[in-house]
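Novice: Input: one structure, supplied below.
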Amino acid sequence: MSTAQKAKILQLIDSCCQNAKSTQLKSLSFVIGAVNGTTKEAKRTYIQEQCEFLEKLRQQKIREGRINILSMDAGVSNFAFSKMQLLNNDPLPKVLDWQKINLEEKFFQNLKKLSLNPAETSELVFNLTEYLFESMPIPDMFTIERQRTRTMSSRHILDPILKVNILEQILFSNLENKMKYTNKIPNTSKLRYMVCSSDPHRMTSYWCIPREETPTSSKKLKSNKHSKDSRIKLVKKILSTSILEGNSTSSTKLVEFIGVWNNRIRNALTKKKSFKLCDILEIQDNSGVRKDDDLADSFLHCLSWMEWLKNYESITELLNSKTLVKTQFGQVFEFCENKVQKLKFLQNTYNND
């Protein structure tokens, strides 16, 4: 597709937004993962920014016949990532890899704990960056969950939070600079990927029906725990649905597990009713604390970007149709509203099981 054609699609999306209602813009923002601005003008700006990013992913998928996304939840003792692939003619993405790593134990065999020493941090993140490129295919996009800068109940920045923020920043820089450096070397294969800081709030809002914010700290903490538990439960339901529905094209099936993943999940489902995600990954005790929220978040970040890209592709197809422009715009917002309702139905289905 030419530059002019790409620009035309983005221009059509902006034209679609110009006379839209605020509620319509909110639905569009939601289904493509854009920031929901407080004014109509802000909503339009954020929608355009997200569409420009998704258009790059769409073009890469058209060129290569598939798109690979690797999403990370940064942590020193509980670093988790999920890698998925979506082929041009497949309706659902496939899980290629899913891991949780204790970075200190994997890359610092002779060092007890990571300090705030720049040399140690640099070495650890360099080794991590190289590790992420060991398995093929190389991702077309890396996403890193944006980290908070302080705890909810304190104005002070604690050492663990500081470490994970430093890890996030250096990892982002290493991934960007690895591509820039490699592409300057003559006679070498060029790297083509994007690096994105992925907003945890947008991911959570997409998958978990938002709860009303409360003014008290204790209620906020309970709400936060509820959201975390809901995300873990949701991922478990996505896993079980994927296996139990087999080749079904049910609207509740969102992802494909093949090979070893299929066997591991099936084994977990037959052994006990309540299973941990760590059990599916066959994680041993030395791979950090056996908690599932890091694995769930990396999985949902990756699946979110796959969903947002698929939704964006559907919108571009509607805008590229031969119908009248006004009809196209109406179809876009109808698609967005239907998608929101389907997602709410999906969430209610999973929550009521």
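Including glycine, each Cβ sits where the backbone N, Cα and C put it.
Original residues throughout; no substitutions modelled.
Annotation source Swiss-Prot lists Mg(2+) binding site at Asp293, Asp294. Quoted from Swiss-Prot, the note on the mutagenesis of Phe79 to Ala is: >200-fold decrease in activity. Record note (Swiss-Prot) on the mutagenesis of Glu145 to Gln: >200-fold decrease in activity. Under mutagenesis, Swiss-Prot gives Arg146 to Ala with this note: 100-fold decrease in activity. Experimental mutagenesis at this site is recorded by Swiss-Prot as Gln147 to Ala, annotated: 70-fold decrease in activity. Here the residue is the original one, but Swiss-Prot notes a mutagenesis experiment at this spot, Arg150 to Ala: 4-fold decrease in activity. For the mutagenesis experiment Arg231 to Ala, the note given by Swiss-Prot reads: >200-fold decrease in activity. One mutagenesis experiment named in Swiss-Prot is Arg231 to Lys, and its note says 47-fold decrease in activity. The annotation that Swiss-Prot gives for the mutagenesis experiment Asp292 to Asn reads: 80-fold decrease in activity.
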Novice: Filter the recorded positions Glu145, Arg146, Asp293 down to the ones within 10 angstroms of Arg231 (mutagenesis position), Cα to Cα, kept in sequence order.
Specialist: Asp293
Novice: What is the Cβ neighbour count of Arg231 (mutagenesis position) at a 10 Å cut-off, with all protein chains included?
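Specialist: There are 21 of them.
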Novice: Among the recorded positions listed here (Glu145, Gln147, Asp293, Asp294), which has the Cα closest to the Cα of Phe79 (mutagenesis position)?
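Specialist: Considering only the listed recorded positions, the nearest one is Asp294.
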Novice: C-alpha of Glu145 (mutagenesis position) to C-alpha of Asp292 (mutagenesis position): distance in Å?
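Specialist: A Cα-Cα distance of 16 Å.
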Novice: Under DSSP, is Glu145 (mutagenesis position) helix, strand or coil?
Specialist: strand
Novice: Glu145, Asp293: which of these recorded positions has the highest Cβ count within 10 Å of its own Cβ?
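Specialist: Buried the deepest by this measure is Glu145.
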Novice: Please tell me which one of the recorded positions listed here (Asp292, Asp293, Asp294) sits closest to Arg146 (mutagenesis position), measuring Cα to Cα?
Specialist: Asp294
